Every structure is written in C-alpha cells, then in structure tokens.
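Some features that Swiss-Prot has for this protein:
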type	residues	note
DOMAIN	185-340	domain 'C1q'
MUTAGEN	Cys142 to Ala	Enhances secretion and favors trimer formation
MUTAGEN	Cys194 to Ala	Enhances secretion and reduces the formation of higher molecular weight oligomers
MUTAGEN	Asn229 to Gln	Abolishes glycosylation. Abolishes secretion; when associated with Q-281
MUTAGEN	Cys278 to Ala	Abolishes secretion
MUTAGEN	Asn281 to Gln	Abolishes glycosylation. Abolishes secretion; when associated with Q-229
MUTAGEN	Asn292 to Gln	No effect on secretion
MUTAGEN	Asn319 to Gln	Abolishes secretion as a result of protein misfolding, protein is retained in the endoplasmic reticulum
MUTAGEN	Ser321 to Gln	No effect on secretion or protein folding
Amino acid sequence: MASTRRPVGARTLLACASLLAAMGLGVPESAEPVGTHARPQPPGAELPAPPANSPPEPTIAHAHSVDPRDAWMLFVKQSDKGINSKRRSKARRLKLGLPGPPGPPGPQGPPGPFIPSEVLLKEFQLLLKGAVRQRESHLEHCTRDLTTPASGSPSRVPAAQELDSQDPGALLALLAATLAQGPRAPRVEAAFHCRLRRDVQVDRRALHELGIYYLPEVEGAFHRGPGLNLTSGQYTAPVAGFYALAATLHVALTEQPRKGPTRPRDRLRLLICIQSLCQHNASLETVMGLENSSELFTISVNGVLYLQAGHYTSVFLDNASGSSLTVRSGSHFSAILLGL
C-alpha cells in the first residue's frame, strides 16, 4: 500500500506533541538509550580489557525530563511555518476577491405605544406657552427704558396668559406670527433726545456752549443709559464706540441788520465737539452765511463720532457776525450709540 505523505505542518505538530508527552514520562535510569541494545560480537572481535589503573571511561548522560519552556518555545517557532505561515495566509486572503453584497435587513421591531392626538396637542401647547413667555420676558427687558411716563400706554394681558382660552387654530396663528417677525435688531444701550429749556443769548464774535436742557415727555422721545448732564449740556459716553450725534437750533436775530450790504464774514458755525476742544479733536460742523437770512432761521448739524469711555460731547454756536443772536427754547440735541 502506498504510504500517505504528511504535510510539513503535521510533522511539526507531531514532533511537538511527542516532546510534550516526554515531559510527563521520565526515562528510567536503568533503561538504555534507543539503539544501544547489545549485539552479538563475532569471535575474536572482543576489545582488550583496559588496565586496572586506567581512569574510567566517561558515560553518556541520559535525559531524565524535558524543560516545558523549551518545548513551548519550539512549538511557537514551528507554528509560523508551513501552512500557518504569514506569507501563505496573506496570499490566501488576496485570492478571496471582493466582498459580496450585504444581507437582507433584520426583522422590524414591535411598534411603540399609541399616543392620542389630544395628548400631542397639549404637549405642543405647553411648548408654545414656554416659547411665548421667554419672548415676552426678552421684549420687556428691551423696552423697559424706552417708554416714558407720558406715553400713557395701557397695560395689556401677556400673550402667554391669553393662550389658555385660545383654540388650536389661534395657537398656530400666534406661532406663525412669531416666526414671521424674523431675527430681532440688537438692543441700543445708550441714547437720548433732549431740548433746550429756555432762550440763550449769544453775543457777537463769541463762541457759546449750550446748556440747560430737559427731557420732553412726548411720544417718540427717548432716553436710555447714563451720561447726560442736562444742566451743563454735556453728554459723557458710558462706553467707547461709534455715536450718531445731531443738533438743531432755532436762531433769531435780536438786532436789526445795519443798512448797507452784509459783510461776507458774517456767518454762524454750529459745532458738536469732544471735550470742548473743537480745534484739537474731531468735531461735527455746519457753516451758514447771514447774507440772505431772515429774522428767524434754523441751523442743523449731524454726523458720527467715535467717543472713548468717559469723554463728553456738547453743542457750540460760534457767532461770527456783527450782531447778537438768540437761540430759542425747543432747540434739540440727541445722540445714539451705533456700536462698539
């Protein structure tokens, strides 16, 4: 019968198994090594006996046991050869080709609990009430300093309290109106509008700083933030930023114009200056000639200045004419913080 051929890996495993079996079975001392059985010697072939005083011949030491660690290291070294080698495994993986298509989806889970539409509507109403309350609190904070006592606007019931008596259609309408408003404009932190309390006399060839203002209690007037000194007429910037400033003066001539042509240098200058230094700092200025002016006229100036925190601005009137002037009460001065 033809002998079967074992692969190299099988022979390696058999050798390691033999070594492991030898670990538990020690070779007895009386046993002779394999292949050392005495064979019959032919006549005359006996070796001569050694002399009596000669040293004894060295004997071959017999192995009584196998070290387990050496056997395991041999097994590990031999396990990477043959069919278990890394190169052969890598070549086998490359021959597998592309993976197949994904399998079918698993079974669908059980359906969740049934929630009635009434419960969903109540939860939606609660969410809508919370959103409306949050919006009202923000609007109240934004408009707390905007209204004046003279506005006399009647108090209304908050919309969040009105939701309790509204039907679902009204709730949806309120939600749509809230979303249609879009993003709100940023809050203005500093602004004012004041008027001159009484008439102010300005002598000829004089530069006069206006003061003695008051806050009008009319619809549309506003005052928000600190910094306005009504007595001195100076507005101190609470924070550094860009400020839009405006001033409008109603001016009356107190003296009758002299006979003859008016001199070209008879003019008025209206200025808004920083720290009362109109020549050194940036300022807003308007120049008006008096050649064709009437006895009562209006002069205005407006623009944007950057103010540092703690710096003040005020209104100046430069009367570069040959007659005195009167700034009428009701002339106004205003400012608003545009941004930082």
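Placed from the backbone N, Cα and C atoms, the Cβ positions cover glycine too.
For all the noted positions, this structure keeps the original residue and models no substitution.
From a predicted model like this one, the values you see are computed outputs, not experimental measurements.
Sorted by the number of other CB atoms within 10 A, the mutagenesis positions Asn229, Asn292, Asn319, Ser321 start with Asn292, the lowest. Nearest Cα neighbour of Ser321 (mutagenesis position) among the listed mutagenesis positions (Cys194, Asn229, Cys278, Asn281, Asn292): Asn292. Ranked by CA distance from Asn229 (mutagenesis position), the mutagenesis positions Cys194, Asn281, Asn292 have Cys194 at the top as the closest. DSSP assigns Ser321 (mutagenesis position) to coil in the three-state reduction, placing it in neither a helix nor a strand.
A C-beta separation below 8 Å, combined with a sequence spacing of at least six in one chain, links Cys278 (mutagenesis position) to Leu271, Glu285, Phe316. The Cβ of Cys194 (mutagenesis position) has 20 other Cβ atoms within 10 Å, all protein chains considered. For Asn281 (mutagenesis position), other Cβ atoms within 10 Å of its Cβ number 13. The Cα atom of Asn281 (mutagenesis position) lies nearest to that of Asn319, taking the mutagenesis positions Cys194, Asn292, Asn319 as the candidates.
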